[in-house]
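What follows is a single structure, written as structure tokens, with notes after it.
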Amino acid sequence: MPTVCLLPLLFFTIGGCLGSSRPFRTFVVTDTTLTHLAVHRVTGEVFVGAVNRVFKLAPNLTELRAHVTGPIEDNARCYPPPSMRVCSHRLVPVDNVNKLLLIDYAARRLVACGSIWQGICQFLRLDDLFKLGEPHHRKEHYLSGAQEPDSMAGVIVEQVQGPSKLFVGTAVDGKSEYFPTLSSRKLIDDEDSGDMFSLVYQDEFVSSQIKIPSDTLSLYPAFDIYYIYGFVSASFVYFLTLQLDTQQTLLDTAGEKFFTSKIVRMCAGDSEFYSYVEFPIGCSWRGVEYRLVQSAHLAKPGLLLAQALGVPADEDVLFTIFSQGQKNRANPPRQTILCLFTLSSINAHIRRRIQSCYRGEGTLALPWLLNKELPCINTPLQINGNFCGLVLNQPLGGLHVIEGLPLLADSTDGMASVAAYTYHQHSVVFIGTRSGNLKKVRVDGSQDAQLYETVSVVQGSPILRDLLFSPDHRHIYLLSEKQVSQLPVETCEQYLSCAACLGSGDPHCGWCVLQHRCCREGACPGASAPHGFAEELSKCIQVRVRPNNVSVTSSGVQLTVAMRNVPDLSVGVSCSFEEVTESEAILLPSGELRCPSPSLQELQTLTRGHGATHTVRLQLLSMETGVRFAGVDFVFYNCSALQSCMSCVGSPYPCHWCKYRHVCTSHPHECSFQEGRVHSPEGCPEILPQGDLLIPVGVMQPLTLRAKNLPQPQSGQKNYECVVRVQGRQHRVPAVRFNSSSVQCQNASYFYEGDEFGDTELDFSVVWDGDFPIDKPPSFRALLYKCWAQRPSCGLCLKADPRFNCGWCISEHRCQLRAHCPAPKSNWMHPSQKGARCSHPRITQIHPLTGPKEGGTRVTIVGENLGLTSREVGLRVAGVRCNSIPTEYVSAERIVCEMEESLVPSPPPGPAELCVGDCSADFRTQSQQLYSFVTPTFDRVSPSRGPASGGTRLTISGISLDAGSRVTVIIRDGECQFVRRDAEAIVCISPVSTLGPSQSPITLAIDHANISNTGVIYTYTQDPTVTHLEPTWSIINGSTSITVSGTHLLTVQEPRVRAKYRGIETTNTCQVINDTAMLCKAPGIFLGHPQPRAQGEHPDEFGFLLDHVQAARSLNRSSFTYYPDPSFEPLGPSGVLDVKPGSHVVLKGKNLIPAAAGSSRLNYTVLIGGQPCALTVSDTQLLCDSPSQTGRQPVMVLVGGLEFWLGTLHITADRALTLPAMVGLAAGGGLLLLAITVVLVAYKRKTQDADRTLKRLQLQMDNLESRVALECKEAFAELQTDINELTNHMDGVQIPFLDYRTYAVRVLFPGIEAHPVLKELDTPPNVEKALRLFGQLLHSRAFLLTFIHTLEAQSSFSMRDRGTVASLTMVALQSRLDYATGLLKQLLADLIEKNLESKNHPKLLLRRTESVAEKMLTNWFTFLLHKFLKECAGEPLFLLYCAIKQQMEKGPIDAITGEARYSLSEDKLIRQQIDYKTLTLHCVCPESEGSAQVPVKVLNCDSITQAKDKLLDTVYKGIPYSQRPKAEDMDLEWRQGRMARIILQDEDITTKIECDWKRVNSLAHYQVTDGSLVALVPKQVSAYNMANSFTFTRSLSRYESLLRAASSPDSLRSRAPMLTPDQEAGTKLWHLVRNHDHTDHREGDRGSKMVSEIYLTRLLATKGTLQKFVDDLFETVFSTAHRGSALPLAIKYMFDFLDEQADQRQISDPDVRHTWKSNCLPLRFWVNVIKNPQFVFDIHKNSITDACLSVVAQTFMDSCSTSEHRLGKDSPSNKLLYAKDIPNYKSWVERYYRDIAKMASISDQDMDAYLVEQSRLHANDFNVLSALSELYFYVTKYRQEILTSLDRDASCRKHKLRQKLEQIITLVSSSS
């Protein structure tokens, strides 16, 4: 056997449980999978079976030995194995999966059975795992070659004399001729004996084995028996099994499979298996059946459980786990249940069954084994419990299910394994779950199972079936695929109080009283003493103290502590108060303790700063153990902290109020006057409640207050005063105490300034002796008021608060008190007077002034003296009665009334008329304004289109639209949110569309008038989306430009961009350019702190307000960054700078180029004297050329909405030359000759430079030529090597087919995952009835044809509508595919006829989806070719997809452009030389940190997202894409040692910027090395802000060189174009190749490029590598019989139909027939599937894979074409690529069509039978009612046209189809 390196690890793991953090030991493997566990019952050593390994571990999980068992050269088809006979099948290294691990105690050896060589076993010495033997020479040595590790169970039965026996049950994987499913075998002491594993008994008729009959396998090919658990009890051997339920499973192999659990029993001494009996077994809970057995464990019941069950305590019981239902054996439901069986009950069922059979009753009832029903034979025989069978009446099956007792149900974790044992009187059950948890359950009765603890062991990794105890039952061993864990059975120490300990439910735990801890009884030193160890909650110590409170001024108070449930305390106890003070307690004869309270000094320490009370813990400390074992709360109170009498005597403590000293004290003797002491609230001085104290302004009056217990001031004490505080001023008024119950403030008047308030509340109190306040009730209020303030009219005066006693002084025209109004008495009016009403009402305003004549307008009338109640006011408006609305009436000021309908045809305008009481002249008025009746109309809505999510600001134009008081705008069923209106327009915000994109009518409701206009329609369109921003940064101030790409942007009326930072939201404007682009100004953010970080700030949210489209409100949080605002220095100290005209001006500043913005620059404008200047920008300065003008010019810089005034430029020109200077200049002309000489010398030098440049270019050309040669050589080498490599990788790939429903929906309704046809329809009964009638109507061919032809005739019936109707029709007819096929044929015939009549070329038929029939044809094939896809064509298509994906990912892929080194598409080919290295990273599995690391190959140039995708692809290989995590939800963590963990990201502070380009981070950028350890961890909330700043700082010393070189160029690659090129203004994002669509690449950039066409050799290399997979797919599709699959009937049937149509129309051109068939099937169905494999499989298709599949699909289309392909040097590369293959493919297509034509025709009857069966299989996959509801939409939309068409059609008239449809329409309408 080969030697394989293994890296097992021993860890201490922290277990996460309910309150527990105790570490437990683990043994972890990284490069194998663990399968089985065995624990030695004496030594406690642990043996672990695994794939290719067996381990021996010490009890503490330290590895002692490892034994290698594989891989082995083998082939599953070799029988006998290759070790015995040369095998014709190819041998490859095969993993040896351990399936059985048993300790043979008698022979001191380990039996380890595996999967290789047809299931041979090894015998290993227990001491060192030395291989004692490996029998593999006889057929008895081959147990089963099945690969499942948990499908085998075995039991060793030791014999008193002779060898032990091995009872073994196993799944046989369909090979029943080789392996028995159950057998009894000899375990010989000599491992090399030929008799080893031989059957215990065998003759020519009978043997110790059970085999699955071949007849059973021929009927049920999937039949097998999976053995879950085996055990011995008394003299019987038992097995729990799972097997196919042949009673419920249909013979059809593709149908649903049902399984049943059975218990098998045999006598241990039965050699002939005559005693074989099996019974169905299961459990039920709340009416739900649980029939999938998962695990079981045999144990003894605890005494309590035994008593509850009524069985002896030594009886065996079986704890069993079942999953719900009978389906999904391999992946059972997580709904599981723990059940209990007693062996006596099971044996009783079996005994009764045997007895009934021996009485001749019934049959043997074992159809899978006997293949027929054999009757029981009546045999007079006494059957007892130990009966072991005869040759007759066997084997025997049970007739009913043995039901267990349900104990515990779980619906989330998925219980998977179980173990149990007895502790004291309790049964304790341990359960492992599929989510990696351990559950602990106490079972004390059949109805008493308590889950008391859950421990997280291996998060997310299932606990396997083997769950075993250590010999002393102190630990339990759990097994998962990568880890063995040793956990203590109890963690009592986690509970810190007696209540928590004894309330936990853990039977192991009790409370050790004097040790004050939770532990086992044996761990408690004083447990044997009375009350030393508590096991019941009621036995916890209870402590009371008398007194339970003491004043802070009292010390040394003797406290008596009474206790219950305490042990002997004679050794001594001390008392302590929060460790501040401790004193020894005196033990009283009564058993109580006596403790002193703390001293005054100690009390100050305890209570300082704690106010009136402070609760501390009085603790009792045992002198025996030195432990504080009990405590009780104790209160110290401080009376002096209470400042009022009521709070003092009302406290729960003995506080006393000293009335004359105004203090609270705990000592009554401290009161200086005996009569001044108060000890109850009744004795407190207090102002009594008497309602509000009302004080009119300016009135001199005394204030008398009722009180009680008012103290009489003593000698030397001051008298009473009233203290009033108003508007910040304090007034003290002398007061007189009449007696103890009355006090009066002396005459005084009170004022407050201003008339803004009619009254104001005063701060009013009564004090004595200067500052002793008398207590007031909480409700006491004093109000100071002015009658005239805010009451200028009679009406306002009379509605004043009656308590103020204000009235209207008629002569003074003023609101006054009665005393202030001159006589006579009638001159003063008060509301209490009978008939009081104000004269001279006046209307100042009415609103609105117009309304509809239908009435309903609420008219608001404002004025004065408008009555005191609404009942006394009468109203008419424009001569029409207006009814007052009492709830909106404001006394004297405002009346709101509702207009009745005007019955006059054209009512004239008129005033509002009002009477108060009667209509006499003094009490009547009318308005100056006139009210008019109008007729509002509207004729236009603008805009007429908007997104379906609503939010569009609509303007509805018309006339008189401001009429009335209320307006409601309804768009179909939704209310448009009102904004404003005027006479010509109403503005409102559109609601969300309930129908999605659609046309909707508009209705206005103005009061009681309803206005509509059928000519005005509002159209809901698709919601706009935002797909890309450029750039993704701004400055703090915002206002920089952002270019936004998206879809449907023109439908947005007022788009805005928004940012939210620290709870503050800001927005800015956007301008839509076209439907896919808009330009926005970035919003600024408010930092809240002075200095932003240089690396930028990320807003909490960043997105767009696109009307009400929610999806755009918040984009990816981390993608937008705000950098610090630029700042500038002034022009010199004085602000003035002197320069010459045209010279450079340097403007210095900071943050001029944002830190991570690359070459995307801020747009600076520098104005000098108002004129812009040319700029050069660097990080710290702007270089500007000064203008030509002179003088003082102001300098201003504009950037991103910021303006900087830097100072003034003083531009001074040189003065004109003087005459001597001019003479000197002329004299210099003599030097001209010298200048000419200089020019000649320069020319010579230039010539030499040109020669040197020529040589340099020649050298570059030579270098380029060598690189081209190397590239071509590499491409050729890759072509030769990649094919085999790719083929090997594809072997064994699992195909993640989508289920039929999902597949069909994706093809029928592309892009709509949750289509209504998948959901139940919630409708009123009438509508449901109508839809069912509509469904019946669809089954009338005349109606359906008329319906479809009518829809197609409508100009507004779009292409999309045609596809939708076709798909909905097929769904609605899913249950009648035979009828749908006939309809489809008729529609196709009509289409052919129409095509020929319109003189179109016949070849154009079925080319596009311009009719319902064409889409129906696609859907028809979709339904009927699903099985062919799954069984035949799906495999090559999936392998092609995988091959393309893997081949693309072998080389670099640009994350921005999507270009790749390997590609079939020229458009997606990298045309540069990219240097890269392959790295192998070791990835920690996301679900389980402790599991084995997975090696993953990546490229050092991969972007981080690409690396994450490759890691996920490898870690979750074989897992459907929808069931695995997504890269965007995970962070990539690079781990260096224990502490250093770095989060890698595509962009962070180290992102490199070079000139105008910002480069995406790659693995090479982070300097990740080969062999590095990485982990995928769930993405954190702030993955960059938190993780990066922390991790990079911590690891700076290691990576400081990386950070310093953050701008150096590095090699980066990508896997797929998954990064959006988020670009800033002027900055381009790049990964591997700079996008040269930009025109601003640097000079010389092209100099580094090779001739791009050279790289087209890569296309050929990639094409050659993938050729096999393309050929396989085409061959499968274009073969009539391939891979054992016959041609689908649908293809032959449809091709024959097309030939019939051609014959009927005398079309003899073979090219036309060929084209019809190509358009019908390959182009309509296969091309769609090839381009969109995600329709068939649960996968993700990236852009490079899509591009390559498009090339394959184009080749497929070209292969089906009859036209000649004329290719030249200018033809597209994808045409040239397959140019030589297409003729061959064309021949395949022609042969395929010929072969189909030669096949026997399918009769309509046979086809109908096939279609009926297909309908039955998928009858319930879709909700037909929902489909009918969707179809009915088109009836509503084109109702009149359809009804008209039904009238015109004779057949429809004959069957009265119009009336039937109208009946349906009526039914629907009646429910709306």
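Using N, Cα and C of the backbone, Cβ positions are placed for all residues, glycine too.
Look at Swiss-Prot and you will find 20-489 tagged as domain 'Sema'.
According to Swiss-Prot, the domain 'IPT/TIG 1' annotation covers 841-934. Residue counts for the domain 'IPT/TIG 1' (841-934) under DSSP, split into helix (H, G, I), strand (E, B) and coil, are 9 helix, 52 strand, 33 coil.
The domain 'IPT/TIG 2' feature in Swiss-Prot is assigned to 936-1021.
Taken from Swiss-Prot, the feature domain 'IPT/TIG 4' covers 1126-1212. Per-residue pLDDT, averaged over the domain 'IPT/TIG 4' (1126-1212), rounds to 84.
Looking at Swiss-Prot, the entry for mutagenesis of Leu1279 to Arg says: Strongly reduced response to semaphorin.
Under its mutagenesis entries, Swiss-Prot includes Tyr1300 to Ala with the note: Almost abolishes response to semaphorin. Remark: Tyr1300 (mutagenesis position) has His1426, His1818, Asp1821 as non-local neighbours, by Cβ distance under 8 Å and separation of at least 6 in sequence.
For Phe1309 (mutagenesis position), the same-chain residues lying six or more positions away in sequence with a CB closer than 8 A to its CB are His1315, Val1317, Thr1364, Ser1367. DSSP assigns Phe1309 (mutagenesis position) to coil in the three-state reduction, outside any helix or strand. Experimental mutagenesis is annotated in Swiss-Prot for Phe1309 to Ala, with the remark: Almost abolishes response to semaphorin.
Recorded in Swiss-Prot as a mutagenesis result, Ile1453 to Arg carries the remark: Abolishes response to semaphorin. Cβ neighbour count for Ile1453 (mutagenesis position) (all protein chains, 10 Å cutoff from its Cβ): 32.
One mutagenesis experiment catalogued in Swiss-Prot, Leu1464 to Gly, is accompanied by this note: Almost abolishes response to semaphorin. The DSSP secondary structure for Leu1464 (mutagenesis position) is coil.
According to DSSP, Gln1506 (mutagenesis position) is assigned to a helical segment. In Swiss-Prot, a mutagenesis experiment is listed as Gln1506 to Ala, annotated with the note Abolishes response to semaphorin.
Counting residues of the domain 'IPT/TIG 4' (1126-1212) by DSSP class, helix then strand then coil, yields 0 helix, 46 strand, 41 coil.
Helix, strand and coil content of the domain 'IPT/TIG 2' (936-1021), in residues and according to DSSP, is 0 helix, 56 strand, 30 coil. A distance of 20 Å separates the Cα atom of Leu1464 (mutagenesis position) from that of Gln1506 (mutagenesis position). Of all Cβ atoms in the protein chains displayed, 30 besides its own lie within 10 Å of the Cβ of Leu1464 (mutagenesis position). DSSP assigns Ile1453 (mutagenesis position) to a strand. Its Cβ placed at the centre, Gln1506 (mutagenesis position) has 32 other Cβ atoms within 10 Å.
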